[in-house]
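> Below are the features I grabbed from Swiss-Prot:
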type	residues	note
MUTAGEN	Arg6 to Leu or Trp	In sow-2 and sow28; suppresses the motility loss and flagellar assembly defect of an fliW deletion. Binds FliW
MUTAGEN	Lys7 to Glu	In sow-12; suppresses the motility loss and flagellar assembly defect of an fliW deletion. Binds FliW
MUTAGEN	Ile14 to Met	Inhibits motility and flagellar filament assembly, still binds FliW. Binds 5'-UTR of hag mRNA, is not completed by FliW
MUTAGEN	Val25 to Gly	In sow-20; suppresses the motility loss and flagellar assembly defect of an fliW deletion
MUTAGEN	Leu32 to Pro	In sow-10; suppresses the motility loss and flagellar assembly defect of an fliW deletion
MUTAGEN	Gly33 to Arg	In sow-11; suppresses the motility loss and flagellar assembly defect of an fliW deletion. Binds FliW
MUTAGEN	Ala36 to Thr or Val	In sow-8 and sow-4; suppresses the motility loss and flagellar assembly defect of an fliW deletion. Binds FliW
MUTAGEN	Glu46 to Lys	In sow-15; suppresses the motility loss and flagellar assembly defect of an fliW deletion. Binds FliW
MUTAGEN	Leu49 to Ser	Inhibits motility and flagellar filament assembly, reduced binding of FliW
MUTAGEN	Asn55 to Asp	Inhibits motility and flagellar filament assembly, greatly reduced binding of FliW. Binds 5'-UTR of hag mRNA, is not completed by FliW
MUTAGEN	Ala58 to Val	Inhibits motility and flagellar filament assembly, reduced binding of FliW
Amino acid sequence: MLVLSRKINEAIQIGADIEVKVIAVEGDQVKLGIDAPKHIDIHRKEIYLTIQEENNRAAALSSDVISALSSQKK
């Protein structure tokens, strides 16, 4: 893991298209501004993990439904 120190209004560049800028520091909270192309999904990690869990659950359900339908067809 790369660890960088930045002050307010300083940024890091990720590739050619993504900039992460420190907007504010208030107590133990850091506000970041992220400038990225619209096709790049940006989520808080806990939201991203929830999305992944839901996608996995939906995929498992889909395979169960397909199995049930194919067994009824026989």
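The backbone N, Cα and C atoms fix where each Cβ goes, and this holds for glycine too.
In this structure the noted substitutions are not present, so the sites keep their original residues.
Keep in mind the model is a prediction, meaning the values are calculated, not measured.
Walk me through the surroundings of each of these features.
Taken residue by residue with DSSP, Arg6 (mutagenesis position) is part of neither helix nor strand, so it is coil. The Cβ neighbour count for Arg6 (mutagenesis position), using a 10 Å radius and every protein chain shown, is 14.
Here Lys7 (mutagenesis position) comes close to Val22: these same-chain residues lie at least six apart in sequence, with C-beta atoms under 8 angstroms from its C-beta.
Annotation note: Ile14 (mutagenesis position) sits in a strand segment as assigned by DSSP. Taking a C-beta cut-off of under 8 Å and a sequence gap of six or more, Ile14 (mutagenesis position) has these contacts in its own chain: Val20.
DSSP assigns Val25 (mutagenesis position) to a strand in the three-state reduction. When other Cβ atoms within 10 Å of the Cβ of Val25 (mutagenesis position) are tallied across all protein chains shown, the result is 12.
Taking the Cβ of Leu32 (mutagenesis position) as centre and 10 Å as the limit, one finds 12 other Cβ atoms among all the protein chains shown. In the three-state DSSP scheme, Leu32 (mutagenesis position) is classed as strand.
Neighbour list (Gly33 (mutagenesis position), Cβ cut-off 8 Å, at least 6 residues apart, same chain): Val20, Lys21, Val22, Ile23.
Take the CB of Ala36 (mutagenesis position) and look out to 10 A: across all protein chains shown you find 14 other CB atoms.
Secondary structure at Glu46 (mutagenesis position), as computed by DSSP, is helix. Non-local neighbourhood of Glu46 (mutagenesis position): empty, since no residue in the same chain at least six residues away has a C-beta under 8 Å from its C-beta.
Here the Cβ of Leu49 (mutagenesis position) has 11 other Cβ atoms within 10 Å, regardless of which shown protein chain they belong to.
Taken residue by residue with DSSP, Asn55 (mutagenesis position) is part of a helix. Asn55 (mutagenesis position) counts 10 other C-beta atoms within 10 Å of its own C-beta, drawing on all protein chains shown.
Taking Cβ-Cβ distances under 8 Å and a sequence gap of 6 or more within the same chain, Ala58 (mutagenesis position) has no neighbours at all.
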> Whole-number Å distance between the CA of Leu32 (mutagenesis position) and the CA of Arg6 (mutagenesis position)?
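Between the Cα atoms of Leu32 (mutagenesis position) and Arg6 (mutagenesis position), the distance comes to 11 Å.
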> Just to be sure I understand: of Val25, Ala36, Leu49, Asn55, which mutagenesis positions have a C-alpha no more than 10 angstroms from the C-alpha of Arg6 (mutagenesis position)?
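The mutagenesis positions passing the 10 Å Cα test: none.
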